[in-house]
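K.L.:
Got a structure for you, questions after.
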Amino acid sequence: MAKRTQAILLLLLAISLIMSSSHVDGGGIAIYWGQNGNEGTLTQTCSTRKYSYVNIAFLNKFGNGQTPQINLAGHCNPAAGGCTIVSNGIRSCQIQGIKVMLSLGGGIGSYTLASQADAKNVADYLWNNFLGGKSSSRPLGDAVLDGIDFDIEHGSTLYWDDLARYLSAYSKQGKKVYLTAAPQCPFPDRYLGTALNTGLFDYVWVQFYNNPPCQYSSGNINNIINSWNRWTTSINAGKIFLGLPAAPEAAGSGYVPPDVLISRILPEIKKSPKYGGVMLWSKFYDDKNGYSSSILDSVLFLHSEECMTVL
């Protein structure tokens, strides 16, 4: 009996070690939160333990002398100071090891960079109001975010590389400032191509949707795999993520059924050493469709087949 118990314990230890090493080398899920008041709080989002990265969306007014403005849809009213409570959610996420970024831009808004000096002004604003600096008017309260996400979809195509350099330089003052980006899948991205060439970005979640030449369509994975390979071999970034809509209605096109992602696409993209996981738009649609729950284990582990072999 004792030998059998010992054998079972050794088997469980072996499984644990394999799963743990696979997870370390594997990926995670990034989610966009903030654009629907019915998607739950930031604290609730992170308490699901499904996400490794959360992008707060969006700071969609800034640059060219404008007073910066954050838009969190139905969650809170920043103009009345009603979003400072979000600091509680930020800290709750960070305690669990989840990185939280502020996302700049989005599909709708008034944002641009007019010059290198303008980029410096925006960087200073972000540092003082959301990162490690000091300001009496921090829109999300006193919590210090982990970094800044670039989701630039219109406006100027210039000076985003300067903004990245200025923000990255703040890492020298203590806590690292993570830089992330959500370019469109056509390569190179019109707005962020130059910025990504700086090599300063830690995580790049490419949007493989709303762009038929580089997305999944009707059973055909060739376009999305070819585009993935182009991105992973062409830019110098820490990790690259497969950006997808979390439900069919979350995007105009490019939705990938979970079974297709798990059986056909993930095995291909995991071959890249730059594989970081999957990005989903957005928390609201993920709640409706349960997408992250369907794919989580497959995203996390690089070598799930090894666990099956041991079992």
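Cβ coordinates come from backbone N, Cα and C, glycine included.
At each noted position, the model has the original residue.
Straight out of Swiss-Prot:
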DOMAIN    27-302  domain 'GH18'
ACT_SITE  Glu153  active site, proton donor
VARIANT   Leu296 to Arg  In hevamine-B
VARIANT   Glu306 to Lys  In hevamine-B
K.L.:
Near Leu296 (variant position), which residues of its chain come within a Cβ-Cβ distance under 8 Å, counting only those 6 or more away in sequence?
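P.N.:
Result: Ile29, Lys50.
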K.L.:
Can you tell me the mean pLDDT for the domain 'GH18' (27-302)?
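P.N.:
Result for the domain 'GH18' (27-302): average pLDDT 98.
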K.L.:
Does DSSP give Leu296 (variant position) helix, strand or coil?
P.N.:
helix
K.L.:
Check each residue in the chain of Glu153 (active site, proton donor) that is at least six apart in sequence and keep those whose C-beta is under 8 Å from its C-beta; list them in sequence order.
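P.N.:
Set apart from Glu153 (active site, proton donor) by at least 6 residues yet with Cβ under 8 Å, we have Gly105, Gly106, Gly107, Gln184, Tyr191.
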